[in-house]
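Inspection log for the structure reproduced underneath, given as structure tokens.
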Amino acid sequence: MNSLTWILAVLFVTPAASYFIHVDANEEQCFFDRLTSGTKMGLMFEVAEGGFLDIDVKITGPDNKEIYKGERESSGKFTFAAHMDGVYTYCFGNKMSTMTPKAVMFTVEITEPHQQAPGAAANQDAADNAKLEEMVRELSSALMSVKHEQEYMEVRERVHRNINENTNSRVVMWAAFEAFVLVGMTVGQIFYLKRFFEVRTMV
């Protein structure tokens, strides 16, 4: 029973955090997480708005060794296992842009290395529990991915709705301006023609 409780608890204890940041033009924002050797860390990101929806991404380890580097990416997902204890850094850079800020939504998921479930007496039971726990972890990761994708879709839907509303308002304003100009030109032509014929009559 203790083993079952331990395994089911894995589904709810996987640390994960979601963030929404704004990276100004020619700026780089970095974040840090302290990991132990063997810990898995997953980074999923998407550029919600700004320019061509691209951002530079970089992940470095405690030894300043580059683990991942991507340039001008609009979205992505990368998972790695910590090769040593220490602070791992992941940065989002917008240095390629001189004017446009970028809005980035990203999620960090940290999975601790496998530990034997308490109360596992025999090796076979321990192996079965480890396999079941790994399956639960994979299910948990899949559910988290679905949740994050839904969050990304909500953000993108909101951004596109704002763009559409802004575009519609501009179209309405431009149509009103064109109508005003058309009415003005029509009235001007009427007065011009009226004056022209009045002059012809006097002659």
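Heads up, the Cβ atoms here are built off N, Cα and C, so glycines get one too.
Just so you know, the substitutions we noted aren't modelled in this structure.
Pulled from Swiss-Prot, these are the features on record:
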| type | residues | note |
| --- | --- | --- |
| DOMAIN | 28-110 | domain 'GOLD' |
| MUTAGEN | VAL47 to Ile | In allele sel-9(ar26); suppression of lin-12(n676n930) egg laying defect |
| MUTAGEN | GLY51 to Ser | In allele sel-9(ar176); multivulval phenotype in combination with lin-12(n676n930) |
| MUTAGEN | GLY51 to Arg | In allele sel-9(ar174) and allele sel-9(ar175); multivulval phenotype in combination with lin-12(n676n930) |
| MUTAGEN | SER97 to Asn | In allele sel-9(ar22) and allele sel-9(ar177); suppression of lin-12(n676n930) egg laying defect |
| MUTAGEN | SER140 to Phe | In mg550; defective expression of the proteasomal subunit rpt-3 in a pbs-5 (proteasomal subunit) mutant background |
Inter-residue C-alpha distance, VAL47 (mutagenesis position) and SER97 (mutagenesis position) (nearest angstrom)
14
Give me the CA-CA distance between GLY51 (mutagenesis position) and SER97 (mutagenesis position), in Å, as a whole number.
8
Mean pLDDT, the domain 'GOLD' (28-110)?
92
Return only the integer: C-alpha distance in Å from SER140 (mutagenesis position) to SER97 (mutagenesis position).
37
Of all the mutagenesis positions here, VAL47, SER97, which one's CB has the most other CB atoms within 10 A?
VAL47
